Amino acid sequence: MGFDFGCLLKLCSTVLKPGGAPGPINYMEIGLNLIKIAAPYIVQYLGIMERPPRVDVEEFFQQAEVTEGFKPWEAPTHVSGTFRALFIGINYYCTSAELSGCCNDVKQIIATLQRKRIPIDEMSILVDERGFPGANGLPTRDNIVRYMAWLFGGAKPGDVLFMHYSGHGTHTRATSDTEEKFDQCLAPVDFSTKGCILDNDIFRILLSGLLQGVRLTVVFDCCHSGSMLDLPYTFVGSRSLRRSVAGHMQRIRKGNDCAGDVLMISGCADEQTSADVSNAATFGTGASGAGGAATQCLAYTILKVSNLSYQDMLIATRDMLRRKGFTQVPQLSASKPINLQQKFSLMTTFEVDPAVAT
């Protein structure tokens, strides 16, 4: 697949900069007034990719020390620590891998967090859409790794971290993972020339040194994302599981434990594709235009329903996708066996289910 960086730069008005928003930005208004500019609903599959080069993690942590985000809005402070967030949306303009709604997903999820008055202290945005308000740069391989290092860097007990990715996910043949035949990958905007980002490297950046008392939530709205973080515990329950039936977490992987409280919500299982819809307004979030099905369902669930448990949140998202005719099944995995009846939150640490074998 060819990649015309010149074409992309013509479409994008944002280049890499240290950070800082050009004044207050009303993301709620943006999220509620998305203009339909994209192609009809289509699922694209990149296929099995060549194994990418490994990431020099230490180099990017050094770069992250001089990387900054910005405070997007005023909200009651998260008193126990700092709330830091990273948003990545990639439409792959001017390539055969072009998608239509990934940057809209970023607008929608930010608008959702603003409407819920989530107290974000520092935020960074990587998108390839021209004129995206507050964007820090393009979602190149180097930038994504650098900003993931920024997100994690210096996190201490009481801090809250959030990351949302919407774009292509793919996989490559595993070389050392004895439990899986494939490693999952994120596809940056320049993946055809620079390579993808392995799940092993994402784990090394975000999770390997995470301290106890740090809360991290990661949302992947992309194909083959069910085990993108290689977390040890996952939600167990059939696609048709009802809210009245108690589900549970189960250890599916030995090793890859981390001290922090990590929740991953993915758009689909490893073997599935994640859909891009042409009319997000049908999901009732107030948005119009193209957007990822899983992102729209999650945003709707967070906005419209209060006091959901972790299990209820996942089942509500799955049910909405099923009613809309999608076959993908969103997944929930974690660093610890969460008590799934605990109230869903982006900020609190987990209650552990003592019945789950560790």
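Quick reminder: no glycine exception, Cβ is built from N, Cα and C everywhere.
At each noted position, the model has the original residue.
Among the sequence features in Swiss-Prot, the mutagenesis site HIS168 to Ala is noted as follows: Loss of catalytic activity. Under the heading active site, Swiss-Prot lists HIS168, CYS223, citing a curator's inference as support. Listed in Swiss-Prot as a mutagenesis experiment, CYS223 to Ala is described as follows: Loss of catalytic activity.
Packing around CYS223 (mutagenesis position) is summarised by its Cβ count: 28 other Cβ atoms lie within 10 angstroms of its Cβ, all protein chains included. Each residue contributes its Cα atom, and for CYS223 (mutagenesis position) and HIS168 (mutagenesis position) these two points are 6 Å apart.
A strand conformation is recorded for HIS168 (mutagenesis position) in the three-state DSSP classification.
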